[in-house]
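First up is the structure itself, then whatever we jot down about it.
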Amino acid sequence: MNNHFKCIGIVGHPRHPTALTTHEMLYRWLCTKGYEVIVEQQIAHELQLKNVKTGTLAEIGQLADLAVVVGGDGNMLGAARTLARYDIKVIGINRGNLGFLTDLDPDNAQQQLADVLEGHYISEKRFLLEAQVCQQDCQKRISTAINEVVLHPGKVAHMIEFEVYIDEIFAFSQRSDGLIISTPTGSTAYSLSAGGPILTPSLDAITLVPMFPHTLSARPLVINSSSTIRLRFSHRRNDLEISCDSQIALPIQEGEDVLIRRCDYHLNLIHPKDYSYFNTLSTKLGWSKKLF
């Protein structure tokens, strides 16, 4: 065993037997290598592991040096919002569909992870967004997002009227089905489907992408990640909400604004040494191959 990582957490929310098989393989392999292993409580229960050290996501974040998330991008997003608050590196084994964030191949994960544990990896920081629903700058409800914060109707699709302020300066008003505020990490997710640009992960930028705007002049906007975005509403209807990574929803009541800014902490994401962001884009999005 090397000194790069001593304590490793195993994280995920298994939905099918193949994911559980990967969890069990990973646990037993790490134990034979002499690492201290903490297994997320739900996984330990599903696998019926005995005499195993378990913990919540927060406890894994506090105690472990590395968290291995087994699952798809949704599993990674759910775990990473919590793990990003702690000094822990995170890597993913893909058991989902696209796998933009979980880039270890499950069929070759053991060898790839062995190289990572030896210190052969690429490290990068991904910033998060913090969203607040507040009234007169009094914080009421707050959440974070790794991919995006989305303004949308609560139940029935309809047009929304709102104003956008950037650093407290009026930028534009809009009538649309909603607005996607995305990080570079989220630029290949919901934002991409809505016609937003792809941003490389190292960019300190945020995109604002209209959803079905009621004007042909509405276009995606890219701003500095240090900016604060404020959304104000006409409140002709009271069923609006924002969602974070399509996993957490915060309702918006009459008289409330939404504030969105970059979080103070980052997700410490790591990849195998041969990782290439552009190769990932080409593979996942079906881009053309090299001509010569």
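In case you wondered, yes, glycine gets a Cβ from its N, Cα and C as well.
Where a substitution is noted, the model still shows the residue that was there originally.
Residues annotated as NAD(+) binding site in Swiss-Prot, with sequence analysis given as evidence: 73-74, 147-148, His158, Arg175, Asp177, Thr185, 188-193, Gln247. Other C-beta atoms found within 10 angstroms of the C-beta of His158 (NAD(+) binding site) number 13, with every protein chain shown included.
Annotation note: Asp73 (NAD(+) binding site) sits in a helical segment as assigned by DSSP. Residue environment of Asp73 (NAD(+) binding site) contains 24 other Cβ atoms, counted within 10 Å of its Cβ in all protein chains. The active site, proton acceptor feature in Swiss-Prot is assigned to Asp73.
For the mutagenesis result Arg175 to Lys, the note given in Swiss-Prot is Does not exhibit NADH kinase activity in addition to NAD kinase activity. In the three-state DSSP reading, Arg175 (mutagenesis position) counts as strand.
For the mutagenesis of Arg175 to Gln, Swiss-Prot gives this note: Exhibits NADH kinase activity in addition to NAD kinase activity. The structure shown keeps the original residue. There are 15 other Cβ atoms within 10 Å of the Cβ belonging to Arg175 (mutagenesis position).
Mutagenesis annotation in Swiss-Prot: Arg175 to Gly, described as Exhibits NADH kinase activity in addition to NAD kinase activity. Reduces the Vmax of the NAD kinase activity; the structure shown retains the original residue.
Among the mutagenesis entries in Swiss-Prot is Arg175 to Glu, noted as: Does not exhibit NADH kinase activity in addition to NAD kinase activity.
Quoted from Swiss-Prot, the note attached to the mutagenesis of Arg175 to Ile states: Does not exhibit NADH kinase activity in addition to NAD kinase activity.
According to Swiss-Prot, the experimentally introduced change Arg175 to His is described as follows: Exhibits NADH kinase activity in addition to NAD kinase activity.
In Swiss-Prot, a published mutagenesis experiment is listed as Arg175 to Thr, annotated Exhibits NADH kinase activity in addition to NAD kinase activity.
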Using Cα positions only, nearest of the binding-site residues to Arg175 (mutagenesis position) (Asp73, His158, Thr188, Tyr190, Gln247): His158
Same-chain residues at least 6 apart in sequence whose Cβ lies under 8 Å from Thr188 (NAD(+) binding site): Phe100, Ile198, Leu281, Lys284, Leu285
